[in-house]
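The following features are taken from Swiss-Prot:
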MUTAGEN   Met20 to Arg  Amost complete loss of Nef-induced MHC-I down-regulation
MUTAGEN   Met20 to Ala  Amost complete loss of Nef-induced MHC-I down-regulation
MUTAGEN   Thr71 to Arg  Increases infectivity by a factor of three
MUTAGEN   Pro72 to Ala  Complete loss of binding to HCK SH3 domain and altered viral growth; when associated with P-76. No effect on Nef-induced CD4 down-regulation
MUTAGEN   Pro75 to Ala  Complete loss of binding to HCK SH3 domain and altered viral growth; when associated with P-73. No effect on Nef-induced CD4 down-regulation
MUTAGEN   Pro147 to Ala  Complete loss of binding to HCK SH3 domain and altered viral growth. No effect on Nef-induced CD4 down-modulation
MUTAGEN   Pro150 to Ala  No effect
VARIANT   Val11 to Ile  In strain: Clone pNL4-3
VARIANT   Thr15 to Ala  In strain: Clone pNL4-3
VARIANT   Ala33 to Val  In strain: Clone pNL4-3
Amino acid sequence: MGGKWSKSSVVGWPTVRERMRRAEPAADGVGAASRDLEKHGAITSSNTAATNAACAWLEAQEEEEVGFPVTPQVPLRPMTYKAAVDLSHFLKEKGGLEGLIHSQRRQDILDLWIYHTQGYFPDWQNYTPGPGVRYPLTFGWCYKLVPVEPDKVEEANKGENTSLLHPVSLHGMDDPEREVLEWRFDSRLAFHHVARELHPEYFKNC
């Protein structure tokens with residue numbers, strides 16, 4: 001008895017059911033919108049551009065010319081522990097992030113690229129406050145931000161070919177502590193959630 005919905009062989013349902021069964025939890029340290037995605041499979045009305053900084057930032061990117069479509073080409077999902085570890089190792093293997101001077105603009109470009117190609121909502125790449133080493137809040141992300149030695153900053157700014165807009169020339173203007181930071185890979189961060197130990201207050205709602 002029953003119509004088309006009584007059959008488990010409805011086109012694609014077994015695949016969807018299996019995907020739901022295997023859905024990984026969001027990694028510790030992701031933002032509120034990613035928690036929504038984990039819990040409800042979508043971003044709810046409690047996280048809008050008016051109430052959530054990551055949602056507002058993403059909406060603003062849609063109005064800017066960023067070089068690639070902002071709408072993801074894959075389903076929207078929260079960053080998971082496994083995905084953060086895999087992404088860290090992928091970027092280490094491909095090169096380009098290790099030792100790169102951090103700026104908010106560069107982080108935005110990385111977040112948008114990952115959002116566009118992988119569908120991970122861009123509220124996962126957050127770090128502990130400074131001064132000193134900034135550890136990732138998202139467990140599994142193996143890149144920390146490390147202050148660059150002042151003499152290396154000075155050395156990088158010598159000569160006439162220095163770009164005044166290069167992040168190293170901005171002398172930490174992006175950073176509340178005025179430190180020049182660089183991304184540094186640390187495989188131990190896949191096993192040791194340093195941010196949670198240093199700042200348990202950030203994880204009360206996790």
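The backbone N, Cα and C atoms fix where each Cβ goes, and this holds for glycine too.
None of the noted substitutions appears here; every position holds its original residue.
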CB contacts for Pro147 (mutagenesis position) [other CB atoms within 10 A, all chains]: 18
Candidate nearest Pro75 (mutagenesis position) in space, where candidates are the recorded positions Ala33, Pro147, Pro150 and distance is Cα-Cα: Ala33
Nearest-integer angstrom distance between the alpha carbons (Cα) of Ala33 (variant position) and Pro150 (mutagenesis position): 37
Cβ neighbour count (within 10 Å, all chains shown) around Pro75 (mutagenesis position): 10
